[in-house]
Amino acid sequence: MGNILRKGQQIYLAGDMKKQMLLNKDGTPKRKVGRPGRKRIDSEAKSRRTAQNRAAQRAFRDRKEAKMKSLQERVELLEQKDAQNKTTTDFLLCSLKSLLSEITKYRAKNSDDERILAFLDDLQEQQKRENEKGTSTAVSKAAKELPSPNSDENMTVNTSIEVQPHTQENEKVMWNIGSWNAPSLTNSWDSPPGNRTGAVTIGDESINGSEMPDFSLDLVSNDRQTGLEALDYDIHNYFPQHSERLTAEKIDTSACQCEIDQKYLPYETEDDTLFPSVLPLAVGSQCNNICNRKCIGTKPCSNKEIKCDLITSHLLNQKSLASVLPVAASHTKTIRTQSEAIEHISSAISNGKASCYHILEEISSLPKYSSLDIDDLCSELIIKAKCTDDCKIVVKARDLQSALVRQLL
């Protein structure tokens, strides 16, 4: 085998054996391992890495599926909004056309009316073409072509949407309505009936919207009155296409006075209390009543929700006032003046006896008010009212107080 040379802990084999062996501390050679620099494969670590890779892939697929689901929901929401916008646009177009047709009954048709009608026709034609193209179906088709979570990641998706080029026709349809100014309308009440047509002044006939005259509507007469008080005369229409005579007469309100009989006025019940004992009938600092500018109550308004059976029965259940209001007491006193009614209501509030029926009894006894006034009061209150869990209509005390001041007192 050749000579053996010992040098430290190493043994060098001479001759044919040129192998190197390491010895332990006790002189025994160490166990031979594989190639130097390589580690033994750990099957447990390999299985752990495989499980981690599978978990990462599964999480990626879940995130991708959630993203696709959210995109589909957004597409559906946009489609619903688009359909709602189209419905609203159609309704506004029809309303505008009907409004123009009504206006032409009272004045002559001018070039601006024809221009608006032409614009509406073009807009309807454009919407019809868009509906035929089916833009909504194109969006849904693009959503269907999106890859599923189990499909190939390298697959390309065509999500392009066709866009119409900007042409002169589109520019005509997108004509700005805000830049158009209607002709000037001026009311001349002092002119004779034969000269009433002179109140409408037609502006320039130019089609350019920027050169149109400004729109001004002046409905103030010479005596500075507005509303129905200034319409105490006949209005005649002298247009040749409408030869019928239109007459506006003053309404006689004497027949509607005191329509609520005293026998239907109520007695006070504990459950029908509409006002708390300290609720005023006028808004704190803005005590500016029509009734002699007199404040009713001393403490500020309350936000307490008060049940109002009158609105529940009269408006929602479609019951008449005679059936809603119970029979009044025999000692009910008829009040003739508004100041007396205010004094009675003030005393009732100060004594803590104010109720819904008590207020109606005081108000309906006045010749100035009728069931129509009570309907107006209910119509204003129902805007700010809300329904409770027990199907009762409640109104805040502050809203009720301001409604009484505006509508009745």
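Positions of Cβ are set from backbone N, Cα and C atoms, glycine also.
Sequence annotations record features per position, and here Swiss-Prot assigns domain 'bZIP' to 43-106 based on sequence analysis. Here the residue is the original one, but Swiss-Prot notes a mutagenesis experiment at this spot, Cys356 to Ala: Only partially accumulates in the nucleus in response to cadmium. Does not accumulate in the nucleus; when associated with A-387. Listed in Swiss-Prot is the mutagenesis experiment Cys378 to Ala, annotated as follows: No effect. According to Swiss-Prot, the mutagenesis experiment Cys387 to Ala carries the annotation: Only partially accumulates in the nucleus in response to cadmium. Does not accumulate in the nucleus; when associated with A-356. Under its mutagenesis annotations, Swiss-Prot gives Cys391 to Ala the following note: Does not accumulate in the nucleus in response to cadmium.
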Same chain, 6+ residues apart, C-beta under 8 Å of the C-beta of Cys387 (mutagenesis position), given in sequence order: Ile393, Val394
Candidate with the highest Cβ count within 10 Å, taken from the mutagenesis positions Cys378, Cys391: Cys378
Cα distance (Å, whole number) from Cys391 (mutagenesis position) to Cys378 (mutagenesis position): 17
For the domain 'bZIP' (43-106), the mean pLDDT of the predicted model: 90
